[in-house]
Structure formats: C-alpha cells, structure tokens
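Novice: From Swiss-Prot, here are the annotated features:
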type    : residues      : note
DOMAIN  : 72-201        : domain 'SEC7'
MUTAGEN : GLU156 to Asp : Inhibits GTP GDP exchange activity. Abolishes recruitment of ARF6 to the plasma membrane
DOMAIN  : 259-376       : domain 'PH'
MUTAGEN : LYS268 to Arg : Does not reduce ARL4D GTP-dependent interaction but inhibits targeting to the plasma membrane mediated by ARL4C, ARL4C and ARL4D
MUTAGEN : ARG280 to Asp : Does not reduce ARL4D GTP-dependent interaction but inhibits targeting to the plasma membrane mediated by ARL4C, ARL4C and ARL4D
MUTAGEN : ILE303 to Ala : Reduces ARL4D GTP-dependent interaction and targeting to the plasma membrane mediated by ARL4C, ARL4C and ARL4D
MUTAGEN : LYS336 to Ala : Reduces ARL4D GTP-dependent interaction and targeting to the plasma membrane mediated by ARL4C, ARL4C and ARL4D
Amino acid sequence: MEDGVYEPPDLTPEERMELENIRRRKQELLVEIQRLREELSEAMSEVEGLEANEGSKTLQRNRKMAMGRKKFNMDPKKGIQFLVENELLQNTPEEIARFLYKGEGLNKTAIGDYLGEREELNLAVLHAFVDLHEFTDLNLVQALRQFLWSFRLPGEAQKIDRMMEAFAQRYCLCNPGVFQSTDTCYVLSFAVIMLNTSLHNPNVRDKPGLERFVAMNRGINEGGDLPEELLRNLYDSIRNEPFKIPEDDGNDLTHTFFNPDREGWLLKLGGGRVKTWKRRWFILTDNCLYYFEYTTDKEPRGIIPLENLSIREVDDPRKPNCFELYIPNNKGQLIKACKTEADGRVVEGNHMVYRISAPTQEEKDEWIKSIQAAVSVDPFYEMLAARKKRISVKKKQEQP
C-alpha cells in the first residue's frame, strides 16, 4: 500500500504497470474535469453578464417606448418622430399605421388627429391604417362600428372628410357591387352616423322613424334609390345598439365650465307668449352658450348649441346693446336648444331667435366677437350637402 492506496500483493510486474497507468490517467482526468469546471463557471458568468445586459437593454427600450407613447398622446407628430429617432418604429406608412392600429397605450383622440392631417406622410398612413381593417361581408353599420372604435373622429370638417372618404373607398373595395360608387357609401355613412345621434342623444326629442331615414337617402345611389331592405337593416341595427364612441380620460363634462371663452351677466328675452326680459349668467364654452339663474348654480337653466347659428346686432326700443342668435335662411324652424323648467323637467327651447341685451356697448361688441369665433357649422351637414350635390351633377351629366 502506497500513500494509503491499496495494492494487492500478488500482482505481476505487468499488472503493477497497468495499475500505475490507470492511476495516472485518473489523475489527468481529475485535472481535466477541474479545468472544465472552471471554464464552465467562467462561461456561465459571461452568459449571466450578457443576460443582465440584454435585460437592461430591454428595460431601457420599454421605458423609451412608454415615453414615446406619452409624447404621442400629447403631440402625435412629435411622438412618432421620437419613436423613429430612437429606432423603436420604422418611418414607413405601413409600420406607423400598424402601430396606431394596435393602439396599445395610445389616446384615440390623438390617433384621430394624426390620421386627419393633410401632410403627405399622414395621408399615406391614413390609407395604410384603413387597409388594416377587414370589411369583407360586413354591412355598412358593422364596418362603421369597427372603424369608429379604432380612433376618435376629430372635429375639423376637412379631417373628417378625408377619413370618411378613405373608409368609403376601403368598404367598396372589400364589398364590390354593394354601392354604385364611393360617393354613395360616403353619403350613407354620414346618414347612419347622424341617425345614431338622433336616436340615442337624449337632447334630441324628435326621433326619426324608418320612413324618414329612407326618404333622407333617396336618390343617393348615382341618382337611384338603395334597396329598402338594406336601409331597414341599417336602421334597425343602429336603433337596437348605438355606436360605441371611444372616450379618452380628461374629456368628461366635469371640466366643461372651466376656462370658458367668456362669461358674464346678460338679459335674455323670453320665448313664451308674454315676452319678458330675464337676467341670466351666461357662459360661452365648447361652441355652446349656457345660461344660469345664479353664478353659484351647478346646472344651467338652458343650453344653446351654436351649430349652424349666426349672430347680428339689432335695435330694440326697450333695451340697449342688443344682439340676436338666429338660423340663416330660416323657414319657420326653432333653434335647437333646451331649458330646465321650474319643476326640473328638461324641455326643448321655444325660440326662432334669441335676443340678448348686454350692459354696455363695449360688452356687446366683446360678446358678439366671442360668439362669432365659437359659432360652427356642423361638418356632417356641410359635407353631406356637398357630396349629394356632386351625385346630382353627375346624374345630370349622364342624362342624354
């Protein structure tokens, strides 16, 4: 026995030599195993370092992506620019459109604003965005539900026009033969959107029936009428289920009366049989004129939407500094407005004109200036009229 290693006494010299070789080989293997362990340990350390580095890069990328989304929600153009510059988004219409279509963490109002811009890149992104929607075998209401949920329509007429034109082109491409032209699809789309508002807005008292909806859309199919069954299906779909319009944080009505365009005391001439002047606290904001009995009231006594209204100075023998809100080319219709009765009921206003008196000439001029800046023409009606006129002209040109 050597060094505590047992060795049988009856071994031949050859067997002893072989045993020595085995022992030496064993020692070499142990050294090799130790070396491999050390190399493996070094490799694992390197891998862990690489993983930590990759994790850090991923974390950094995610942070930059979140920052880019926030920038987009505040300023869409700058947000896209930030993402492109940081190589988080390719600067192609298709990739930008896919980013907006996925919409993760994006404000849908900001998406609508970006898609509505007139710059060359934005227009290309709009068409790429619309092409991501699959409208095949969907009726018009189903397609509009999908489209209008992917962003929030902006308020500017020209932006809405471009976006709805792109929608009409895509719908007709996916469903050839349903309409004779994209103009027909465009006009009917607006008619459906307005129907949704009329049927489901609690401030609209006069709810249109199927017959009126059908009559509204006569002659829009290149001068011909659309099948009544198609219109009935669209009408029933909207009546049974309104459009779901995206609502982003911070746009709720609790902020309506903060930072108004103008506010102050004015006299308003009543619309009843006995015309009396009543002092009211007026607030001008969001293209609406609200009036209250007291400045501390939380709910207005009346609301006058300024859509499609005009304003003019008038002389009144009873009160100085007067002006009127009126409907241009009015044919006996009442201004769309509502007021709260003493018993709490909300009823439609009873005014063909609203006559108002300011305390001074200067205040009258300021109110007129502010209201003129706020008065807006409803873009739906404006664009619808223009497109219907185009269909009518086209029909006349085709007649022998």
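Even glycines carry a Cβ here, placed using N, Cα and C.
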Novice: Take the C-alpha atoms of ILE303 (mutagenesis position) and LYS336 (mutagenesis position) and report the distance between them in angstrom, rounded.
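Specialist: That separation, Cα to Cα, works out to 9 Å.
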Novice: Could you tell me the C-alpha distance between LYS268 (mutagenesis position) and ARG280 (mutagenesis position) in angstrom, no decimals?
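Specialist: It is 7 Å, counting Cα to Cα.
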Novice: Taking helix as H, G and I and strand as E and B in DSSP, count the residues of the domain 'SEC7' (72-201) in helix, strand and coil.
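Specialist: Final tally across the stretch: 91 helix, 0 strand, 39 coil.
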Novice: Counting across all protein chains present, how many other Cβ atoms fall within 10 Å of the Cβ of LYS268 (mutagenesis position)?
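Specialist: A count of 21.
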Novice: What average pLDDT does the predicted model assign to the domain 'SEC7' (72-201)?
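Specialist: For the domain 'SEC7' (72-201), the model's average pLDDT rounds to 92.
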Novice: Distance between LYS336 (mutagenesis position) and ARG280 (mutagenesis position) at the Cα atoms, whole Å?
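Specialist: Between the alpha carbons of LYS336 (mutagenesis position) and ARG280 (mutagenesis position) there are 19 Å.
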Novice: Using a 10 Å cut-off, grab the number of neighbouring Cβ atoms around the Cβ of ILE303 (mutagenesis position), all chains included.
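Specialist: 17, counting other Cβ atoms within 10 Å of ILE303 (mutagenesis position).
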Novice: Please give me the CB contact count at 10 A for GLU156 (mutagenesis position), counting all chains in the structure.
Specialist: 13
Novice: If you skip the near sequence neighbours and keep only those at least six away, which residues in the chain come within under 8 angstroms of ARG280 (mutagenesis position), Cβ to Cβ?
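Specialist: In sequence order, TRP265, LEU266, LEU267, LYS268, TYR291, PHE292, GLU293, ARG301, GLY302 meet the Cβ cut-off.
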Novice: Tell me the Cβ neighbour count for LYS336 (mutagenesis position), meaning other Cβ atoms within 10 Å of its Cβ, over all protein chains shown.
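Specialist: Taking all protein chains shown, LYS336 (mutagenesis position) has 18 Cβ neighbours within 10 Å.
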